[in-house]
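Engineer: Before anything else, here's the structure in question.
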Amino acid sequence: MLTSSSHHGRSYDVFLSFRGEDTRKTFVGHLFNALIEKGIHTFMDDKELKRGKSISSELMKAIGESRFAVVVFSKNYASSTWCLEELVKILEIHEKFELIVVPVFYDVDPSTVRKQNGEYAVCFTKFEANLVDDRDKVLRWREALTKVANISGHDLRNTYNGDESKCIQQILKDIFDKFCFSISITNRDLVGIESQIKKLSSLLRMDLKGVRLVGIWGMGGVGKTTAARALFNRYYQNFESACFLEDVKEYLQHHTLLYLQKTLLSKLLKVEFVDCTDTEEMCVILKRRLCSKKVLVVLDDVNHNDQLDKLVGAEDWFGSGSRIVITTRDMKLLKNHDVHETYEIKVLEKDEAIELFNLHAFKRSSPEKEFKELLNLVVDYTGGLPLALKVLGSLLYKEDLDVWISTIDRLKDNPEGEIMATLKISFDGLRDYEKSIFLDIACFFRGYNQRDMTALFHASGFHPVLGVKTLVEKSLIFILEDKIQMHDLMQEMGRQIAVQESPMRRIYRPEDVKDACIGDMRKEAIEGLLLTEPEQFEEGELEYMYSAEALKKTRRLRILVKEYYNRGFDEPVAYLPNSLLWLEWRNYSSNSFPSNFEPSKLVYLTMKGSSIIELWNGAKRLAFLTTLDLSYCHKLIQTPDFRMITNLERLILSSCDALVEVHPSVGFLKNLILLNMDHCISLERLPAIIQSECLEVLDLNYCFNLKMFPEVERNMTHLKKLDLTSTGIRELPASIEHLSSLENLQMHSCNQLVSLPSSIWRFRNLKISECEKLGSLPEIHGNSNCTRELILKLVSIKELPTSIGNLTSLNFLEICNCKTISSLSSSIWGLTSLTTLKLLDCRKLKNLPGIPNAINHLSGHGLQLLLTLEQPTIYERLDLLRIIDMSWCSCISSLPHNIWMLKFLRILCISYCSRLEYLPENLGHLEHLEELLADGTGILRLPSSVARLNKLEVLSFRKKFAIGPKVQYSSSMLNLPDDVFGSLGSLGSVVKLNLSGNGFCNLPETMNQLFCLEYLDITFCQRLEALPELPPSIKELYVDEHLALRIMEDLVIKCKELNLIAVTKIEYQNFYRWLDSIWSDVSELLENSQKQQLDDMLQLIPFSYLSTAKREEVLKIVIHGTRIPEWFRWQDRSATTMSVNLPEYWYTENFLGFAICCSCCFYHSARSYDVEFEGSMHHYNYDSSYWKEYEEPSYDFYERDSIEITAKLTPRHKGMRTEELKKVCSFSMNVLRRATAVPNMCFAFFPFNSLCHISNLQANNPNDYGIFETCLSPGDIRHRGKQWGFNLVYKDETGGSVTHEMLINR
């Protein structure tokens, strides 16, 4: 038997698929005997099936445990559904890279199989007639035949002229060749690689005929070779020949390139080494011999251009359809060789990294409980690098906790040698200046801005453009959002190299700093110094470190970074080396720099939080300085003279409290890009003129005392952001019009601003808010096509400019909370580009003179005096209007009769228009209406014409808010007629229906005709005692508890799509009384919530029905409560993950699924609510002991999108070929908020089919899975009162359900 089979834990080498009546006693019989004679363990159904076994299950299992599948196509093969199902399974495993398919065309042409014509067409005609209800199955059969027929195989009639003996011998040869050829990959290696292979497959473009070269690149140990192996195994049988040359770089350490050329040719042509002594001559031979062959070649770990030139020189070396795959650490090699596509392999995501580590450290996908915390430390250390995960996982396999702890401590100082050696290979190939750049980044500058680094390296003479480019191409660093980054382990490697330098030039470790500054270390060699921890210094040592005597010895010091506070050290610094290029000194204690400090090549200077009063007297020539940061220097009273700092790009003076003015020369810095002076609260004056032509950002935020803005020169065309928030500026100069590129103008809380120049309309976006003294806006002279967006909030204007219509490009206008505005200019008609008009809470606005024709979105939220759109002619022109939002408009008592003319309206929101009591009868003419939102209105009846709204998807007539700000409650809902929604049944397009808080007794029987309905909310409908039959499309149901208990069983059975039931506890008639009592007597509410109503509800769920083959979705229930039922066998209060070893035979035919329950308290960020009831307001606070018990102040759940519960089954033993089964369900915050701010119980039932489809059970025994794990995320949930647990659910003798605990007791 071939050893490869047993090595991989496979039961068979070859699986034979054939039509018995055609070939069992002829071709297949002979092939089977030949395979057995050669020692190839072969599965043939009549030879291997054991008595009493299910034939189908046995076959499926045999396919999954085979290395090869030989499919013998004969005339009657397609007539057997058994054969076709077998073929589908073969293809499924083949596409997971785990099975090699060898098609044999016995007495049919390959095109007959591929196209299903001839004899196969007759079979499929019958199938399509007999399997009308299962067309998907027929399509799967067709697809499988087509795909397998496209694999290179053996055509007995045409290739072998009918000679069965020759054909069988060639099949044997191919199998032997491919056993030696195919590169093994364990399941552990494939973690996280599936998505990468999918992407690489798309880059190969197997559908194209030409030659295609694909490059795979990335840092060492990231998984390039693994990806290439998986890709090779997936596709090599589609080529005439294939060769995987592994580790070319290492291979050439022991052999010549000529030898490698000969190896490549020998493997591709299956010939002996050719007699040749010259690489150039060998190139000619390779091209001549391979130019007509379709080949797959993988060159792994290439590191030199010559290797590519001599092995895969050009496209014309290979035949049409050939594919060349190259893996390398150096992307530049791929560019130089003109590969068609490149793909970078990235490190693993956290969950994938944990899985890979577990498979090596524990030989399974889940860890042992006591190692979980340490596991995360190790995985975080690796940064998701597969090599590191494998090495450390194998190192810690079967070790105890003490060894783990010791290893983690050791890794901090001495990284694992094998990992570092692999990473260092790329570093060793660098030029000296490239090595210097890399070491500077690793020791000091990871995460720094690329522009700053370029300036530093240029001043250091390191050729930064070429150097940084090379480091990126070799995967040693990467650029992310203009910052230079590197992998954690790459930084460890770089720092390790820096420590081993002799003498040390870069000092970054605290233990080395002391020796460097006051010890015997050669100080004259030091180029970089990082000072981080003063605690290491004894009394007097810190003073010496900063003394002139010590610092004068650091003559070559380029980089000085001090990150800590001085902590009692107040002595002046007497000396700083003039060699400094980068000086970063936080909390510098001196008032100024030493007088002899002349750093002529200084590039970067930051002195955040220092005691500097002035940097130096007079002007200094600092021609290389690009960044000066003096932020939080609270004593700074004077800025330097900038006349000789001509290349300054960024000047940051943020929060310099004592600064009254800046040097006038700042206005003439031609290269200045950023000037940040925010929170300079004493600043009174800027230079009279600013002509910094490169300036892009000017931030004067919170400069309260700044009264005047300077004149702007014409060359100021690059400024994009100007922030004047909370300044004391009274007016802006007309010359501001020269800021032609301004995109972001912030004028928030400019309390002294009284006027704006007309040039303000030259800016694209204008947002003016809380400018209390601004009484008017300037007129627009002539048409202006600049301003696109205008937002006015809390300003004191009484009207818009009469010339507002001249803003011909304005497309967004929002006027919010402007309490004095009473009218809009009639020229608003002229806003021909206006698509959005929002008039929000402008309570004195009396009329809307017109609506521009282009309007798309019209909002009049909260308007009190607006005489609604009564003009009969305006609707004829509003063909583009899609959204009308008139919510909270208490003045509206009716909608215009002509609203029906808005035929393209999609959303109509009239919620909380309390005086609105009816809808127009012609509402049904809004034939494109998709959402009708009428919450909290006085509407008592839907017009019959709504039956015509055949595109309506959302219908909401909620009569109250869920608990939250401004809760509104109306007694009108108690007396609604039962036929208020009589037309519902005709709204077949409705997807979401909200009837919460209504007082009707019945819903129409036609509800079951809402075939698209997925969301139904009937909470707080106290008078509703029963439900009509609901449509089977329902997915989410929000319902009161009294109703849920009555309908649960019937609902689950009939609504096949149902996956969420959210249950509320509060009875409608007690709603107001409950609000009054919740804050004063919370303990009683809490006691009631713990009556275990969930237990009663769960007894009603037909779990047996949920576990049928047709139901694969998780059922979720949300209900009030704090304690989970006792029958949840495995429970926890602290951990967010639980893992248990299942009993040996936990799975039986009666097993239904896994039940998981979690109690959590989700609360609102508001601390009080206003409730309106029959005209009076009531205010409620909930700062009670109850909330203090359940709140976690450091965590607000509303910042999360959802809470997720995961169920996962893992194989019992290592080496099993079964993959883990996993299913995730989520409870969105929108659902959990509806539980009225009391503790929630989240219950999830995972039918076994949701983890493992019933068809998979034919190939896998569920009892092979011995570990069940469930986790609750987000994983940082840490609030008091949380409890959760799970159990296994089985079917009992009566058809009901029992838990595993109950089963054991029986």
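Backbone N, Cα and C define each Cβ position, glycine as well.
According to Swiss-Prot, the record shows the following:
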- 10-179: domain 'TIR' (DOMAIN)
- R19, G20, E21, D22, T23, R24, G52: NAD(+) binding site (BINDING)
- W82 to A: Loss of NAD(+) hydrolase activity (MUTAGEN)
- E86: active site (ACT_SITE)
- 198-417: domain 'NB-ARC' (DOMAIN)
Engineer: Mind giving me a neighbour count for R19 (NAD(+) binding site)? Other Cβ atoms within 10 Å of its Cβ, every protein chain shown.
Structural biologist: 20
Engineer: Including all protein chains shown, what's the count of other C-beta atoms within 10 A of the C-beta of G20 (NAD(+) binding site)?
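Structural biologist: Result for G20 (NAD(+) binding site): 16 other Cβ atoms within 10 Å.
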Engineer: Determine, to the nearest whole angstrom, how far the Cα atom of W82 (mutagenesis position) is from the Cα atom of R19 (NAD(+) binding site).
Structural biologist: 9
Engineer: By CA distance, which of the binding-site residues (R19, G20, D22, T23, R24) lies nearest to the residue listed as 'active site'?
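Structural biologist: Minimum Cα distance from the residue listed as 'active site' across R19, G20, D22, T23, R24 lands on R19.
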Engineer: Taking the Cβ of T23 (NAD(+) binding site) as the centre, how many other Cβ atoms fall within a 10 Å radius?
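Structural biologist: Looking across every protein chain shown, the total is 23.
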Engineer: Tell me, what is the mean pLDDT of the domain 'NB-ARC' (198-417)?
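Structural biologist: Its mean pLDDT is 87.
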Engineer: State which of the following recorded positions has the fewest other Cβ atoms within 10 Å around its Cβ: E21, D22, E86.
Structural biologist: E21
Engineer: Taking 10 A as the limit, how many CB atoms besides its own sit near the CB of W82 (mutagenesis position)?
Structural biologist: 15
Engineer: So for R24 (NAD(+) binding site), how many other CB atoms are inside 10 Å of its CB?
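Structural biologist: Taking all protein chains shown, R24 (NAD(+) binding site) has 17 Cβ neighbours within 10 Å.
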Engineer: Secondary structure at T23 (NAD(+) binding site) (DSSP, helix/strand/coil)?
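Structural biologist: Helix, per DSSP.
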